[in-house]
Each structure stands twice: as C-alpha cells, then as structure tokens.
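Undergrad: One natural variant catalogued in Swiss-Prot, Ala33 to Lys, is accompanied by this note: In strain: NCIB 8346. As a natural variant entry, Gly44 to Ser appears in Swiss-Prot alongside the note: In strain: NCIB 8346. For Leu47 to Gln, Swiss-Prot lists a natural variant annotated as follows: In strain: NCIB 8346. The annotation domain 'Cytochrome c' is assigned in Swiss-Prot to 180-286. Residues or ranges marked as heme binding site by Swiss-Prot: Cys200, His204, Cys247. Positions annotated as substrate binding site by Swiss-Prot: Arg243. Look at Swiss-Prot and you will find Cys247 tagged as active site, cysteine persulfide intermediate.
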Amino acid sequence: MKKTIQRGLFTGALVLLTAMTSKPAHAAVNYQALVDADVKKFQGYFLKEFPGVKLEDFGDGVYALDEDSRKQWKEMEEFPPYELDVEAGKALFNKPFANGKSLGSCFSNGGAVRGMYPYFDEKRKEVITLEMAINECRVANGEKPYAPKKGDIARVSAYIASISRGQKIDVKVKSKAAYDAYMKGKEMFYAKRGQLNMSCSGCHMEYSGRHLRAEIISPALGHTTHFPVFRSKWGEIGTLHRRYAGCNENIGAKPFPAQSKEYRDLEFFQTVMSNGLKFNGPASRK
C-alpha cells in the first residue's frame, strides 16, 4: 500500500473545487443530484491518488494507506483503549433522569442510530449532529448538557457508535436550505485561514498520504466515519468537533465552539462526501 505520491498539488484541488461549486440557477433544481455529482468527483480524486485502496477502506484513515501503520493499529484495536469509555457510555445512556426517563427514551432502535446523523432538520433549518441530539435530549428532560468536546458526551457517542457499526452513510440534501448548509460546510473545507494560511483540503487532499514529521497526513475521505476517537495525544476519547478545533489551532486560526453552526455544517459536508462508506467508530488514533 506504500507508494510515492506525485501530483500537481494546487492544480488538482483547484480543478476539483471549481467542478464542485456550481450553484443552482433556479428553485426547480435537483439538489441531491448536484451533491451526488460532488461526491463522485471527491471520492474519485482519492481513488485515483491511491489506486491500491478500496473505497470502503478509507474509513480506516491513514491506516488504509500504510501497511506498517495498519499492522500496529490492528494490534492496538485488539485491546481498544476506548473500551471502558464505551461501557461508561452505555451506563450513561441507560441511566434514569430525575423524571424517570433516560437518553434511551429519546433514540429509536435501542440507540443504534449513528447512521441517522448528521441530518438537516427542515423545520429548524439547521444541521443536527449526534452530540447535539444527545444534549438536547438531556435539556428537554430537565438535565444539564454535557460539555461538548470530551468526557461524557464522547462516551455516550462512543456507545451509540459501537452498536451502530456497519450502518451505511447516506446523508441526503434535498432542499435549498439543506444545500445552503452543505455549501457553507464546503466553503469552510476549502477556505484558507490562520497564520499558516492553510485549509482542510490543503492538508487532507493535496498532502494526504505524505509525512508531516513522523506522522502520515490522513485523507479527507472517511474522516467522519470513526468518531469519537481515543487519541494517544489526548490520552482520552474526544469528539469530531474537538478534532476540528485542534486542527484550527494547529494552523493558527481561532477555533469555533464545538457544535457551532460552522462546525456542524462542516461535519455535514464531510459526511456527505463519505456517502457509501460505513460508520466504524469509535476508533483509536495517534
């Protein structure tokens, strides 16, 4: 799976971005078809860059690209560092609130609902993420919301992810409002920011598979499949939005709050780009 990556960095990404940013000319437009075309181009970019990697394997991140790293990761997953977090998340999910209900009262299918999130709520005109839904359930039942980046929110999310493994990603974008949120997420993915003037795409498309010091830069395709993650760097489990904030800080950009509209729209776009892959969280990462 190792290979030397040679490419025209800027040109390839610019052509892809241009192809993916066409906007509907009128209201009677098939927004889902526009998005599906984006997905095809986006996934095609990575399949071309890494011809030895199957589409479904991109959910494993950098471990789909490098054989030695994958072997080490597989060994670590035999005794996953997030195992206790999943057990704690299960207990929290089933723990009664003061009113006698629980988080389990808010979610169907016994809580195996990871494949339903994120989605665009047409009544509220906003993206709803799993962590947002968890905290809204607590507040609706008279409980305080969890802190949004780590701790109990990540544990409950990890439990839900664990019992939802194998659910296929199939995020729909059917309305203009949903498409607008999708476009906001796409703009954030490609926009340069911070002291280093870097973008999400700059690292995770143009430089994906390359080494940054001792680490391999992960491909953007499949980014959202495996969260929450237990990162060795953190020494604990954390949410996708915690990772977003860390990326912003790394390039000298002020991070947005976890569960902000900006990060929810970005998660929406990134998850759409992984349509067809399967949710496989929680996971361990360096």
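Please read every residue number as a count from 1 along the shown chain.
In case you wondered, yes, glycine gets a Cβ from its N, Cα and C as well.
Can you tell me where each of these features sits in the structure?
TA: Within the same chain, no residue at least 6 positions away in sequence has its Cβ under 8 Å from that of Ala33 (variant position).
Over all protein chains present, the Cβ of Gly44 (variant position) has 12 other Cβ atoms lying within 10 Å. Reduced to three states, the DSSP call for Gly44 (variant position) is helix.
Sequence-distant neighbours of Leu47 (variant position) (same chain, six or more apart, CB under 8 Å from its CB) are Val53, Leu55, listed in sequence order.
Confidence across the domain 'Cytochrome c' (180-286), taken as the mean pLDDT and rounded to a whole number, stands at 96.
With a cut-off of 8 Å between CB atoms and residues at least 6 apart in sequence, the same chain places Cys200, Cys203 near Cys247 (heme binding site), listed in sequence order. Under the DSSP three-state reduction, Cys247 (heme binding site) is assigned to helix.
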Undergrad: Taking just the CA atoms, what is the gap between His204 (heme binding site) and Gly44 (variant position) in Å?
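TA: Between the alpha carbons of His204 (heme binding site) and Gly44 (variant position) there are 15 Å.
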Undergrad: Among all the protein chains here, how many other CB atoms are within 10 A of the CB of Arg243 (substrate binding site)?
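TA: Cβ-Cβ neighbours of Arg243 (substrate binding site) within 10 Å number 20.
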Undergrad: May I ask for the distance between Gly44 (variant position) and Arg243 (substrate binding site), taken between their Cα atoms and rounded to an integer number of Å?
TA: 25
Undergrad: What are the other residues, in sequence order, whose C-beta lies within 8 angstroms of the center of the C-beta atoms of Cys200, His204, Cys247 at the heme site?
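TA: Not counting the recorded site residues, we get Phe189, Ser199, Ser201, Gly202, Cys203, Ala220, His223.
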Undergrad: Take the domain 'Cytochrome c' (180-286) and count its residues per DSSP category (helix H/G/I, strand E/B, coil), listing them in that order.
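TA: Looking at the domain 'Cytochrome c' (180-286) with DSSP, the answer is 42 helix, 16 strand, 49 coil.
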